[in-house]
Amino acid sequence: PYEKIGAELVKEVAKKTDDVAGDGTTTATVLAQALVREGLRNVAAGANPLGLKRGIEKAVEKVTETLLKSAKEVETKDQIAATAAISAGDQSIGDLIAEAMDKVGNEGVITVEESNTFGL
């Protein structure tokens, strides 16, 4: 039963991460798995589950605060290209994404579809 609960939790973490950020699902899954594993280990060793939950919540608040302080706005076409290139692992894809975003604007929608034609 615990394995199924853990699997559902990790699945939900990955889905939520993908919905909110669109990236980072592997990192979120690894972190969730570590939290579950260490949480169960600590509870088995006698830790108070509610105290453990409160500690995790405080840690999440602190990490979120630290990340928000170090976050930088991505505003220029070059910054968008660089960010997209890192995410895609390919500079040419980063440039294409930046060009598409430049054309549609911040509120625009970009649709990506599979094609059998090379280069399109």
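Note: Cβ is positioned from N, Cα and C throughout, glycine not excepted.
Keep in mind the model shows the original residues, not the substituted ones.
D23 (ATP binding site) falls outside any helix or strand according to DSSP and counts as coil. What Swiss-Prot lists as ATP binding site is D23, G24, T25, T26, T27, and the listing cites sequence analysis.
R37 to K appears in Swiss-Prot as a natural variant; the accompanying note says: In strain: 1299 and 1373. R37 (variant position) falls within a helix when secondary structure is assigned with DSSP.
Listed in Swiss-Prot is the natural variant K62 to S, annotated as follows: In strain: 1373. Sequence-distant neighbours of K62 (variant position) (same chain, 6+ apart, CB under 8 A from its CB) do not exist here.
Other Cβ atoms within 10 Å of the Cβ of E73 (variant position), summed over all protein chains shown, number 6. Here Swiss-Prot describes E73 to D as a natural variant; the accompanying note says: In strain: 1373.
The Cβ neighbour count for D78 (variant position), using a 10 Å radius and every protein chain shown, is 12. Quoted from Swiss-Prot, the note on natural variant D78 to E is: In strain: 1373.
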Revision key, fill the gap. For D23 (ATP binding site), the number of neighbouring Cβ atoms whose distance to its own Cβ is within 10 Å equals 12
Practice item. Work out the three-state DSSP category of E73 (variant position). Key: coil
Practice item. Compute the mean position of the Cβ atoms of D23, G24, T25, T26, T27, which form the recorded ATP site, and then list in sequence order the other residues of that chain whose Cβ is within 8 Å of it. Key: A14, T17, D18, A21, A28, T29
Review point. When you put T27 (ATP binding site) at the centre and draw a 10 Å sphere around its Cα, which of the variant positions R37, E73, D78 have their Cα inside it?
Key: none
Review point. Which of these binding-site residues has the least crowded Cβ, counting other Cβ atoms within 10 Å: T25, T27?
Key: T27
